[in-house]
Amino acid sequence: MGNWLTGNWSSDRSSGYSSGWSPGGSSGVPSGPVHKLEKSIQANLTPNENCLKQIAVSSVPSQKLEGYIQENLKPNRESLKQIDQAVDAIWDLLRSQIPVKEVAKGGSYGRETALRGCSDGTLVLFMDCFQQFQDQIKYQDAYLDVIELWLKIHEKKSVKHEHALVVQVSVPGQRILLQLLPVFNPLRSNENPSSCVYVDLKKSMDQVRASPGEFSDCFTTLQQRFFKKYPQRLKDLILLVKHWYEQCQEKWKTPPPQPLLYALELLTVYAWEQGCQAEDFDMAQGVRTVLRLIQRPTELCVYWTVNYNFEDETVRNILLHQLRSQRPVILDPTDPTNNVGKDDGFWELLTEEAMAWLYSPSLNTESPAPYWDVLPMPLFVTPSHLLNKFIKDFLQPNKLFLKQIKEAVDIICSFLKNVCFLNSDTKVLKTVKGGSTAKGTALKRGSDADIVVFLSSLESYDSLKTNRSQFVQEIQKQLEEFVQAQEWEVTFEISKWKAPRVLSFTLKSKTLNESVEFDVLPAYDALGQLRSDFTLRPEAYKDLIELCASQDIKEGEFSICFTELQRNFIQTRPTKLKSLLRLIKHWYKQYERKMKPKASLPPKYALELLTVYAWEQGSGTDDFDIAEGFRTVLDLVIKYRQLCIFWTVNYNFEEEYMRKFLLTQIQKKRPVILDPADPTGDVGGGDRWCWHLLAEEAKEWLSSPCFQVEQKGLVQPWKVPVMQTPGSCGGQIYPTVGGVTK
């Protein structure tokens, strides 16, 4: 068992750990947070610990960070076990004397983010006699006096600090400054709290005029649960960030507020959730991401909806008030009234220190130095009048990025045309740049470069289906041999398919500041050379439709053959519509990332087409209100069960074979969204994908500040029909759809 030493920062003794806590140590724990005790601790550190204090973590090479954490920052497991036993002994003593129903462990100790050496912790005592938040205000001090008295009777020393008693739990190699906090327990079960808990919290705070976050300790159980679900490696990253923060404090004359430490822990969790979510990640990459976020305090707005959300009006108003307040905002995920990131004048100092480490040689041992793509604030809290700025600042790639992408694409296209099939009978007919980069809708750091390579040996849809996997393998083989003679680094993604349709890889080069992800797809040249005044060969579609009728072909299986048409359909659109497309894609990606468990969502291309349709039908102008466009697309997603959308720009109802096929397509189960380049491609898919999940997310977003305009109320969607018919597209055909003649 460990020593329970109060107010005494003497070195550990070799005896007295067998049972309970040894009395001893001078009275009077220093009243400030842990960082105020650093000088006292320093004098009693072992030589190795003293050495650690002198080594700036910012000087540790990136490849050695993991070893640094394991060797210097992580507490010893046996020490933590002894700490647990000592804390449990405190709990056993107190519950035998006072009406404590249960306890929760908080602070760094409870969150399992305690640093080796000295750290903070709390033992929250849920008092059986506290029936409401107000009781905590009325009776907390009285119970602290009772607890202090019982501790003295048992020769256990403590110091009263604000609304807590502070004791030191000490074992060899580890000390915890433990606050004892008698509080009200608003959670009557182990389940997630209902909105009533937070409505009651707001009501009680108003009655007693409590400060924001004053009752946050009541939610320690939730805080413990919140951190428990995260992988150990993320907690190791938190230790690294906290250790850096402690070293920063030593340079500052005035100690920062204790909540800032918790804010950095939450910011680290946010960075990992938004940018990684993998249990095995590069530690330096995580550090760079956190430091980049710290550099942007005036934009930081971080929150979670795991314990509270926007459904209840009272809770929604609390949240919106917080999210509209001055940045930085980092909300406690267990208490919406508690902004632990509030700026008390220290963020500027922290920003300077973050910049110094971020651009230090030790953290830039490779070029480019990778980091996760994480925004400092979510789209949800962006006011409607700032959406254009959000797109420009966070989503739209700069000219340098686009130049880098172009250079990378040119490198691969040159390889495909001039090297890959040099000694083969197969010839490259053409390479076509596809995907968001070619369409002009690429996201900053979040878009792939697609290259479709049309090969002479692929002479039909059938030959493409049969032979494309061998061409994928051949391209990979040739590329692997070629890069050995170049200053490139290529990492191939292992396909989950036995017969892969695409070669996916990441390209790094000394000439590129960013690594670029590629998808290379072999294709059959069904269209030949396109010209703007050229009417498409009807054979291309006729052959495709006949093949689909005779064989079990998945819808859109050969859409890759029509990449040029897909690209041109978007590429020619106004710049502002492309901005709206970026916004919708970002919204989609954010939901895709947070969705648990994972499900099969509709393809992003479906959302792109839905966005174009909304603009065509609702605006059609080069200059429109982004918030209205965004709101309209979400409205269409919510109405997915009614959607029937198609275009007649590349095919129409004139030819008999096409007319019959299209009439069959548009009478399928909703939603129906036909690819304007490929009539066999229904990216709406009926019930093939989980549209209902996307619709639920869209409904939640209707309460977002994105759609609130002061004085004018809510942003209204454009008036857009959810269903098209051949007649509405000028086809002079009025079929029966859903039992109604259109």
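Even glycines carry a Cβ here, placed using N, Cα and C.
Sequence-distant neighbours of LYS585 (ATP binding site) (same chain, six or more apart, CB under 8 Å from its CB) are SER436, THR441, LEU443, LYS604, LEU607, GLU608, listed in sequence order. If you look up Swiss-Prot, you'll see SER436, ARG582, LYS585 marked as ATP binding site, on the strength of similarity to another entry.
Here Swiss-Prot flags ASP448, ASP450, ASP519 as Mg(2+) binding site, drawing on sequence analysis. Taken residue by residue with DSSP, ASP519 (Mg(2+) binding site) is part of a strand. The Cβ neighbour count for ASP519 (Mg(2+) binding site), using a 10 Å radius and every protein chain shown, is 17.
Note on ILE405 (mutagenesis position): other Cβ atoms within 10 Å of its Cβ, all shown chains, come to 21. Per Swiss-Prot, mutagenesis ILE405 to Asn is noted as: Mice display postpartum failure of lactation and strongly reduced milk protein synthesis. Otherwise, mice develop normally and mammary glands are normal. The mutation causes an activation of the OAS2 pathway, characterized by a strong increase of Ribonuclease L (RNASEL) activity.
Secondary structure at LYS444 (mutagenesis position), as computed by DSSP, is coil. Record note (Swiss-Prot) on the mutagenesis of LYS444 to Ala or Gly: Strongly reduced 2'-5'-oligoadenylate synthase activity.
Quoted from Swiss-Prot, the note on the mutagenesis of SER509 to Leu is: Abolished 2'-5'-oligoadenylate synthase activity.
Annotation note: PRO538 (mutagenesis position) sits in a helical segment as assigned by DSSP. According to Swiss-Prot, the experimentally introduced change PRO538 to Leu is described as follows: Strongly reduced 2'-5'-oligoadenylate synthase activity.
Cβ contacts within 10 Å of GLN232 (variant position), excluding its own Cβ and spanning all protein chains shown: 10. One natural variant named in Swiss-Prot is GLN232 to Arg, and its note says In strain: C3H/He.
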(request) Show which residues of the chain containing ASP450 (Mg(2+) binding site), separated from it by at least 6 in sequence, have their CB under 8 Å from its CB. (result) LYS433, GLY434, GLY435, THR437, ALA438, PHE518, ASP519, VAL520, LEU521, THR563
(request) Would you count the other C-beta atoms found within 10 angstroms of the C-beta of ASP448 (Mg(2+) binding site) for me? (result) 17
(message) Considering each pair of residues in SER436, ARG582, LYS585, all listed as binding ATP, report the largest CA to CA distance in Å, no decimals.
(response) 10
(request) For the recorded Mg(2+) site, whose residues are ASP448, ASP450, ASP519, find every other residue on that chain with a C-beta no more than 8 angstroms from the centre of their C-beta atoms, and list them by sequence position. (result) GLY434, GLY435, ALA449, ILE451, VAL502, SER504, GLU517, PHE518, VAL520, LEU521
(message) Out of LYS444, ARG582, which of these recorded positions shows the lowest number of other CB atoms within 10 Å of its CB?
(response) LYS444
(request) Going by Cα-Cα distance, pick out whichever of the recorded positions GLN232, ASP448, PRO538, ARG582 is nearest to ILE405 (mutagenesis position). (result) ASP448
(request) Spatially speaking, which of the recorded positions GLN232, LYS444, ASP448, PRO538 is closest to ARG582 (ATP binding site)? Use C-alpha to C-alpha, please. (result) LYS444
(request) To the nearest whole angstrom, state the Cα distance for the pair PRO538 (mutagenesis position) and LYS444 (mutagenesis position). (result) 38
